[in-house]
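These notes concern the structure reproduced below.
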Amino acid sequence: GVGDLIRKAVSVIKNIV
C-alpha cells in the first residue's frame, strides 16, 4: 500500500544520507 511505498522511500533516503 501507500504506507509501504513511503517506508521504502524513507529507507532509500536514509541510505543516501
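Any Cβ shown, glycine's included, is placed from N, Cα and C.
No substitution from the list is modelled in this structure, which keeps its original residues.
Looking at Swiss-Prot, you'll find the mutagenesis G1 to L noted as follows: Loss of amyloid fibril formation but no effect on membrane disruption activity against bacterial mimetic membranes (DMPC:DMPG). Displays a significant increase in amyloid fibril formation; when associated with A-7. Here Swiss-Prot describes D4 to A as a published mutagenesis experiment; the accompanying note says: Decreased amyloid fibril formation. Among the mutagenesis entries in Swiss-Prot is R7 to A, noted as: Loss of membrane disruption activity against bacterial mimetic membranes (DMPC:DMPG) and strong increase in amyloid fibril formation. Displays a significant increase in amyloid fibril formation; when associated with L-1. Quoted from Swiss-Prot, the note attached to the mutagenesis of R7 to K states: No effect on membrane disruption activity against bacterial mimetic membranes (DMPC:DMPG) or amyloid fibril formation.
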Tell me the Cα distance separating G1 (mutagenesis position) from R7 (mutagenesis position), rounded to the nearest angstrom. 10
Please report the number of other Cβ atoms within 10 Å of the Cβ of D4 (mutagenesis position). 8
